[in-house]
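So the structure is just underneath, and the comments pick up after that.
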Amino acid sequence: MSVAAGDKPTNSRQEILEGARRCFAEHGYEGATVRRLEEATGKSRGAIFHHFGDKENLFLALAREDAARMAEVVSENGLVEVMRGMLEDPERYDWMSVRLEISKQLRTDPVFRAKWIDHQSVLDEAVRVRLSRNVDKGQMRTDVPIEVLHTFLETVLDGFISRLATGASTEGLSEVLDLVEGTVRKRD
């Protein structure tokens, strides 16, 4: 088998994921029909479902990929810096709209919610490790448990993503992030 032929399934899978991300972001989970997924990916329904089985598994694959990517960025830079990056260059964070769809599915689909917990745990662990590391360095406040700081940052992130994805004004958001950072940092 040639190298090019060997690469084709991986490329096809990645092309499907990229097209599906655009489709879910534009039309939402419910609006991302098979026809729209075919158009967005440039692949047949047979190719799409060969790789992912069904629409839910395709969506979960996107969610898993996005959670892993975000966990990597969080572990290096912290969640507030991720939000600063989103504010400065929202196009780089194409997963924002998909994350909104994930939130909607979590509210309405208990089966999806059960499957999502494993994917979210990757991101949660990255945030906890980062917070713990910063506590050990003496940079974080210690009068509240790490879990409370984590929940606070996650809540801010969800609102931040919602605001950016819906096109609401970003005026003052940089100062809001300064406030968030000051809130979780050690007080002198």
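A Cβ is built for glycine as well, from the same backbone N, Cα and C atoms used for every other residue.
For all the noted positions, this structure keeps the original residue and models no substitution.
Residues annotated as domain 'HTH tetR-type' in Swiss-Prot, with sequence analysis given as evidence: 10-70. Mean pLDDT for the domain 'HTH tetR-type' (10-70) in the predicted structure: 91.
Annotation of the published mutagenesis K43 to A in Swiss-Prot: DNA binding affinity is almost completely abolished. Still forms a dimer; the original residue is retained in the structure shown. K43 (mutagenesis position) falls outside any helix or strand according to DSSP and counts as coil.
One mutagenesis experiment named in Swiss-Prot is K55 to A, and its note says DNA binding affinity is almost completely abolished. Still forms a dimer but the ratio of aggregated to dimeric protein is significantly higher. Mapped onto three states, the DSSP output places K55 (mutagenesis position) in helix. Taking Cβ-Cβ distances under 8 Å and a sequence gap of 6 or more within the same chain, the neighbours of K55 (mutagenesis position) are Y29, A32, V34, L37.
In sequence order, L17 make up the list of same-chain residues 6 or more apart from E65 (mutagenesis position) whose Cβ falls under 8 Å from its Cβ. Reduced to three states, the DSSP call for E65 (mutagenesis position) is helix. Listed in Swiss-Prot as a mutagenesis experiment, E65 to A is described as follows: No effect on DNA binding.
The number of other CB atoms found within 10 A of the CB of D66 (mutagenesis position), across every protein chain shown, is 21. Quoted from Swiss-Prot, the note on mutagenesis experiment D66 to A is: No effect on DNA binding.
In the three-state DSSP scheme, R130 (citrate binding site) is classed as helix. Neighbour list (R130 (citrate binding site), Cβ cut-off 8 Å, at least 6 residues apart, same chain): V74, S75, G78, L79. Here Swiss-Prot flags L79, V80, R130, N134, R185 as citrate binding site, drawing on experimental evidence.
Recorded in Swiss-Prot as a mutagenesis result, R99 to A carries the remark: Weaker binding to DNA. Secondary structure at R99 (mutagenesis position), taken from DSSP and collapsed to helix, strand or coil, is helix.
When secondary structure is read from DSSP and collapsed to three states, K104 (mutagenesis position) falls in the helix class. Cβ-based neighbour count (10 Å, all protein chains) for K104 (mutagenesis position) stands at 13. Here the residue is the original one, while Swiss-Prot reports the published mutagenesis K104 to A with the comment DNA binding affinity is slightly reduced. Still forms a dimer but the ratio of aggregated to dimeric protein is significantly higher.
Experimental mutagenesis at this site is recorded by Swiss-Prot as D109 to A, annotated: No effect on DNA binding. Listed in sequence order, the residues of the same chain lying 6 or more apart from D109 (mutagenesis position) and placing their CB within less than 8 Å of its CB: none are present.
Annotation source Swiss-Prot lists Mg(2+) binding site at E181, citing experimental evidence. According to DSSP, E181 (Mg(2+) binding site) sits within a helical segment.
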Between D66 (mutagenesis position) and K104 (mutagenesis position): CA-CA distance (Å): 16
Greatest C-beta neighbour count within 10 angstroms, which of the binding-site residues L79, V80: L79
Where the record names L79, V80, R130, N134, R185 as binding citrate, the maximum Cα to Cα distance in Å: 13
Cβ contacts of R185 (citrate binding site) (under 8 Å, same chain, 6 or more positions away): Q139, M140, R141
Minimum Cα separation from V80 (citrate binding site), reported as the residue among recorded positions K43, D66, R99, E181 that achieves it: E181
